[in-house]
Amino acid sequence: MSEVLQRLASTEVRKARDPIDRFLERRQLFRKHMLGDASSLFRVVAEQVYDTQMLHYEVRMECVRYMFTKWKTFRRFVSGDFDEYLWHLGKTKTAGTILELGAMCHLYRRNVIIYEPFDMGRMVTYNKDYKEILRIFMNSMGHFETVLTMQDVDMAAVCQSVSFKMLYKHLFRLPDVDLAVEWMLYPDTFKMGTEYEFDSRGRAIRLLCRNGRSFKLDRPESTICLLENSQMCPFHNRRLAMGGQFADFSCMRILLEENNIPFSYLVAKSMDPCRYRNVELTSAIEARREAYEFGIYIGDYNFKVGAKCQVQLDTNRRDLLSACYIQSIDKKKSVCKVFIEEQGKLVDVPSDNLHPLPPDEFKAWDFARKRPQRLHNSQMGRQSVQGDQQGFVPDPMPGTAPSMPPPPVADPRPVNVTAQQPPVFGPSRWMEPTRPLMPNPLMIHQTGSFVFVQQPRVGPPSVMMHVLIIVHNAPYMLAFDHAPHPPAPQCTAPF
């Protein structure tokens, strides 16, 4: 058996790369692209300080609190009201600048090397006692990205491979994951010929390749079947083994032999210790694509009807934000009708007064009903187009609301009265009163719905009880008279 062929670590894409990336690569540097939003600076700092971009909002708020504490130091760099500047900085639609970068360097006790296009970088020393260094790339548009050395890329590729393999081996319990990754990414490995290593019972335990690589074969007791019908799997069902011919071939090996892939190539690249993928960027782009396609609110400033957010009612008190549910959005997206949870009423507010909830309070929408097949396949990382063929049609107006009630949802019982019905006056025959139907205060009020309004009774019930029904978008009201026995139930509107 020959020696193992060594592979060099590489990034995900090698073709059609940016000239700036090639310039940095020749100098043993790698630029990790960030999502093009206003939180790019805080994503970069969160990744290099906390090893994850998911804490970018917490890093933003730590920066705001630090600048508020050291206001004597940073106020002279801000033109205008400093408190208003910090208030806007706390919102995710406000981009960070060099001023915030300097504040976070003092906060986390780090100096920084700032790279620009076709520049080797300049060292900015905030304090000689700071031992650690941030490597940040900044373009002319004020967008920030992470710069890594090739040694960091090699280490990150190994850590990424270990994380994905733990997920697919120990959580999903797929058989022969290493073999599948090699089969999908390096098919030439198996063209030179293979051999099997057997144990004392005659079972194949390892696959040996001519280039020196070997792959441990899993046993059916510790894995689950990949086939749709596990009863037809000869690996996990020994009674179907045809004279031992396919007994040692796992369902993973059977799929590969039939030119079927068990998971996507992106997942296979993530499990390769010689490749580094920008998983955060691809995941964020995929999440935004699905949100645009299915009309899903993901907790940003692209609000949808039914989304829970925060509203600023008093322009003089920006620190007071009330929780609300968006009921409707006009076509120009300048005014929104919201239901104030604290006050229990509907209010028309400008769209600029709405702000998303903090990430720790935001609850993602459950849109499994809109793409059940796609959600099931994404759990296993498979590439399938079955979800797109289930009748899902992309929303032609993604800015409008999805046809679903806002969360949380009670048990709404709306009653519609047609506007063409002529007014009815005078007493009618007696009928047994029913339980009054109260409109749900959180529901989206549509044209034609009405609200029961009745004056409270002070004394004994009169001979005739009048109930007024206010019909929206109609020039009249309906008055119904009922007999006094039994007395009609009282009903008060929450509006």
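Just so you know, glycine gets a Cβ as well, placed from its N, Cα and C.
Every position carries its original residue.
Features of the protein shown, as given by Swiss-Prot:
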DOMAIN    29-150  domain 'OTU'
DOMAIN    302-364  domain 'Tudor'
MUTAGEN   SER40 to Cys  Does not rescue in vitro deubiquitinase activity
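Spatially close to SER40 (mutagenesis position) yet at least six residues away along the chain are MET34, ALA95, GLY96, HIS143, PHE144, GLU145, judged by Cβ distances under 8 angstroms. The DSSP breakdown of the domain 'Tudor' (302-364) into helical (H, G, I), extended (E, B) and coil residues amounts to 3 helix, 26 strand, 34 coil.
Broken down with DSSP, the domain 'OTU' (29-150) shows 54 helix, 26 strand, 42 coil.
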